[in-house]
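Below is one structure, written out as structure tokens; comments come after it.
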Amino acid sequence: MIKPCAYEKQGLIDHAIGSYRVLDGKISESYYKIISRRLERYGIVLDLNGVKEMVKDVVVLHDMGKAGEYYQNQFDDNCNPLKSNFSFIYHELGSALFFYYDYEPIDVEKAEEVKSLLTLAVLNHLNAIRVISDYLVNKFPDNFDERMIKLNKYGSIMLQNLRGVISKSLKVRDYTFDDYHDMLYAFSKKSDKYLKLYNLFLAPIMLGDNLDSSLVRNNGSKTGFVRILEGELNGGSTL
């Protein structure tokens, strides 16, 4: 286990792969069909294989923001924390910036719409804590450190190790306040109804993230929330 780290004694690459691996058998074929049909209503045409690749990508890469230098500097090379109060606060912003600017969907006519959905999904994967409306367009959040969105160093290591897992070769970079401002400003001007479909991608992220984390940190115990998500995705929910 080496940097980048997802948590104490947990590598980020292991967490990325683990979050998707634990979904095996937990998402029904009907759920993928629901995503495909819902997208098609808004002119976003993706066959089932395309939908599955997109779900895999967003689950595997949902914690890209944790590759920020600020977070990684809290750990040694073996993911042992260098201080007791380490934190990944605001890491969802780095993940969102990566998907908004540098994620490249598989061949689809409305690629920008797809990127918007995945961006919202990763930005809201901590939606019990923060939602997009909590962020101000013209300033970083309180106690934000720009090193939190410097992703090139460790994010590139992550992407290199995930080649063959995600759908295509991708790049990541260090992001800036201008990137943050422009992304949030663009979303503040959007009112398209299709944007609500981000929830269809959010559910697999949250299930994979919570399941893998519980296996690593809590000896496999499941919360009631995780059980609800399992039921929704395996039952072909219409979230």
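The backbone N, Cα and C atoms fix where each Cβ goes, glycine too.
Residues as originally present; substitutions not included.
Marked as domain 'HD Cas3-type' by Swiss-Prot: 5-195. Confidence across the domain 'HD Cas3-type' (5-195), taken as the mean pLDDT and rounded to a whole number, stands at 93.
Quoted from Swiss-Prot, the note on mutagenesis experiment ASP63 to Ala is: Significant loss of endonuclease activity. Complete loss of activity; when associated with A-92. Sequence-distant neighbours of ASP63 (mutagenesis position) (same chain, six or more apart, CB under 8 Å from its CB) are ALA6, LEU12, HIS15, ALA16, SER19, HIS91, SER95, ASP209, listed in sequence order.
A coil conformation is recorded for ASP63 (mutagenesis position) in the three-state DSSP classification, outside any helix or strand. For ASP63, GLU92, the entry in Swiss-Prot reads Mg(2+) binding site.
Record note (Swiss-Prot) on the mutagenesis of GLU92 to Ala: Some loss of endonuclease activity. Complete loss of activity; when associated with A-63.
Cβ-based neighbour count (10 Å, all protein chains) for SER95 (mutagenesis position) stands at 30. Among the sequence features in Swiss-Prot, the mutagenesis site SER95 to Ala is noted as follows: No effect.
Residue density at GLU92 (mutagenesis position): 24 other Cβ atoms are found within 10 A of its Cβ, drawing on all protein chains shown.
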